[in-house]
Structure formats: structure tokens, C-alpha cells
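The structure appears below as C-alpha cells.
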Amino acid sequence: MKYLNLVFVLQLLISIKYASFGRAFSLFEDDTTFANLDKQLKLPQNTQQTLKLDRLNHDDPLFTTFISSVDTDYSLRLRTVDPSKLGIDTVKQWSGYMDYKDSKHFFYWFFESRNDPANDPIILWLNGGPGCSSFTGLLFELGPSSIGADMKPIHNPYSWNNNASMIFLEQPLGVGFSYGDEKVSSTKLAGKDAYIFLELFFEAFPHLRSNDFHIAGESYAGHYIPQIAHEIVVKNPERTFNLTSVMIGNGITDPLIQADYYEPMACGKGGYHPVLSSEECEKMSKAAGRCRRLNKLCYASKSSLPCIVATAYCDSALLEPYINTGLNVYDIRGPCEDNSTDGMCYTGLRYVDQYMNFPEVQETLGSDVHNYSGCDNDVFTGFLFTGDGSKPFQQYIAELLNHNIPVLIYAGDKDYICNWLGNHAWSNELEWINKRRYQRRMLRPWVSKETGEELGQVKNYGPFTFLRIYDAGHMVPYDQPEASLEMVNSWISGNRAFSDLSTLENAS
């Protein structure tokens, strides 16, 4: 997740053509509705700049094109990636684009499982932002290799494709190698595009339709994944592919509840010592109540404006005090690394950007775009000005559970921005058919079957599981690769309660 740079956010909001912005912020003092705010605030007409691209010829003869059987305006380009050229992995790989006419082009990279690709599950991985590339997951967290300082791949023995085939999709439009003339600035629109991609993918790989299929991601994927799963449940009731579960790591899914847990996390109630003074903690605690009122107005409104205001206030009041400490918003244990990419705090992400901009890498993958960036500010700004970040998506998690589709909410317990306290809280308050039974379950130790070490805490009832992972920040696979792999292997094997098999029935 690319956290909101507070100066950047405030500059954007000040650019709104409104004579007295303070008049809008006076609403924070009471529970006044936003009945007249639509007339008072005027959003810029163009909140997302047109992409400036250096494009290659996408009529590349190395691509095979599959035309959608449902809508011929959509197609999927597919090419084999020679594993020996890049050395990311030795397994079979494909890359390409989903195209919509000449206006939208979504890039993906697909890796077969290292184990049994004909029968192993398939996982779609999504990073967050909004506006950040899923190649962060591929080349920095959980993929077959990471990129070293010498720009060479480093084999990852804990890759999630050890026992699953992995799809890394660059979405929404404008992220990474994806491009187009249209603008996508809401989770709802992004979800529709991702769903169509999945339909086309399984048309191109029909032998995989019966395999278990999981959607996984982190951070802002806590928005994306519920929306995509909702699209599948609503539009694909006969399941032309087999949606088996979803997994969300350190996600932002229910902003109203999660915002209440910044102060506890910063002030010593999340298992780590306080990083703010008692005075700052008291001030933040008071601000949380005001943030909650604004988020309630956002949830109740059909307009984006209350959500934009909620985002601006809550981030200023609840993120800025923490950011001023100099600590990493993704890992409360220390500051950002030196020489890291802008706003992302990790030097290794700079290596990924450099690697993906090598002409030989782009040529091997068949990219239509020469300029790669791990996070796109235009996409981020577009989502900001729809208020998307403050909108709720937990209702679609309830929909999945009520359809008996398993959901895993996992969280590294040293993250601040999407911390484990907030994720535990919203999952506990989720309205679904077995809410009360789930609430009665207590967190219990999650113990490694490999080492016998306690890796975290787990809570489960039926299809719903919450997992706290010790000593991991925002990106669990990066901080705890062994635990991350054990987690995903257990989950996709059907052990939803993360229990010893002898006690699994009682635990679930």
C-alpha cells in the first residue's frame, strides 16, 4: 500500500475550487450531514493525467490471441516466456495482455507450480496502492525470485508457486505495464476489469478450470479482492472456474472500524511499545471519534465528497503523528531504509523498478510499454478524488461467507498502516450468518508443523479465519517467508483452522 503523503494529499484537496476549505472542515466539529457539500465543493475536471507512453507494436507475432466467447471486444494475448532468458524460475511461464478494443490493456505474468501444475491450485496475486504493481509481490515478496543489488534474480525457496500456479496481474489500468486511454479510479470499475480477465484466462487455459482457484493480495487488495469476488459470485453463479477461497493480508477492508486502531497500535496496545507520547496518544484518541463520524457519513452517502473529506481528516489526524516519528508505516520496529523508492521504504523495491526497465526484460515479456514504475501517482490520485479509500468492502466478505466460500484474513503484527488490531476488530464485527459463533472463538496459538515454533495466533469458525503472524510487517512474505509459505500451503490444502488434523473438526 502506498501510504498517503500528507503534504501531497492536502495540496490536492486545497486545489479544490472552494473559497473557504476550512468551512468544510468545520463539519468535523459536529455530525452535520453533507446535504449541501456537493454544491459547495467543486472537484477538478481532470483528476488523472493521460498516460505518456512509449509503446511497442502489440501485433507481436510471438503472441497468440484468444477472443472472448462472451464479448468479442475483449481478447487475451499470450506468449511463452523462455525461463532461461530471465532466470526468474525454471517452470513454464506465460505473459501477455488482456485487451479491450484499443482502449484498455492489462498486463499479466503467469508461473506454473513447481510441484504438480496440472492439479495444483491457482492463485491470483494482487498488490495494493492503489496504483502499485503486483510485481512487488512477484519480485520482492512471494514470487519465484527476488532481485538483488546486482540486478540478478535470487532464487526464493519459499515461493508460493512451490505448490500453486501463480498469476500476477497489473491492475487497475495504468499500473506497471498496463495502459490505456480510459481511466479507472474506483474499486468497482477495477473489479469488473479483473473479473473479465479471469474469464478470459480460463478460456485460454481450459484445462485449469476445474482446479481450485484462490484470490490473494495485501493492503489495498483488501478493497480489490472483495469486489472481484463479488463480481464472480454475481456474474458467474455456475462457476465456469472454481473460486475456492480468498486471502487478504494486512488489508484495508472496513475503514470505519480499522481507523479506530491507529491510536492503540501507536500507543503500546498492539504488542509493541508506545512510539508516541501520552499527550499525542490522548489527542489521537479524541480524533478517532471524529474520524469515525466522518466515516459513517461516507458509508451512508452515495456521493464521493464525504469520503474524500473523511480520508483527508483521518489521515491527517491518525497517520501524520506517526509519520512524524520517522518510523516506517509498514513496520513499526524502525525507520524506512536508506535510498528506498519514493514513499515505499524498502531499497529492494528500487531494484525491482530498475530491473523491470531493462529493455531485455521488457522484450522477453512482450511489454507494450517501455517505462515501468512500481507505483503510479496518477492512478493513486484518481482513486483519492473518488473517495474510494474510505468506502466499505466488508459486506462482500460477508457475502462470500454466506455462500460458504472460505476467507482468510491474515496480518503481520508489526504493521502500522493496516495493522492487525484493526483487521482483527473488523473481522470480529462482520455481519454474517455465523457472526456470534465466530465471536465466541478465542485467539489461540498457531504452531508450525515444521518446527514446533509458535508463529502467531489464529481464530476460526467454519469458512472464516483470522491469523495474526508474529514479527512481520505489512508484507508478511517478505518479513516471514517460511511462515508465509506454511500459511498458504496449509490454507490451500484445506486446513482452514490451522490446526493439527486430529483437532481440526473441533476447531472449525
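From the backbone N, Cα and C atoms, a Cβ is placed for every residue, glycine too.
Sequence unchanged from the original; the noted substitutions are absent.
What Swiss-Prot says about this one:
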MUTAGEN   ASN163 to Gln  Reduces the glycolation level
MUTAGEN   SER219 to Ala  Leads to partial block in enzymatic activity
ACT_SITE  SER219  active site
MUTAGEN   ASN242 to Gln  Reduces the glycolation level
MUTAGEN   ASP415 to Ala  Leads to partial block in enzymatic activity
ACT_SITE  ASP415  active site
BINDING   CYS418, MET475  substrate binding site
MUTAGEN   HIS474 to Ala  Leads to partial block in enzymatic activity
ACT_SITE  HIS474  active site
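Overlay of Swiss-Prot feature records on the structure.
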residue	record	Cβ neighbours (10 Å)
ASN163	mutagenesis position	18
SER219	mutagenesis position	28
ASN242	mutagenesis position	15
ASP415	mutagenesis position	31
CYS418	substrate binding site	27
HIS474	mutagenesis position	28
MET475	substrate binding site	25
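Nearest Cα neighbour of ASN242 (mutagenesis position) among the listed recorded positions (SER219, HIS474, MET475): SER219. Listed in sequence order, the recorded positions near HIS474 (mutagenesis position) (C-alpha within 10 Å of its C-alpha) are SER219, CYS418, out of ASN163, SER219, CYS418. The separation of ASN163 (mutagenesis position) from CYS418 (substrate binding site), Cα to Cα, is 28 Å. With ASP415 (mutagenesis position) as the anchor, the candidate recorded positions are ASN163, SER219, MET475, and the one with the nearest CA is MET475. Note: the CA-CA distance between MET475 (substrate binding site) and SER219 (mutagenesis position) rounds to 9 Å.
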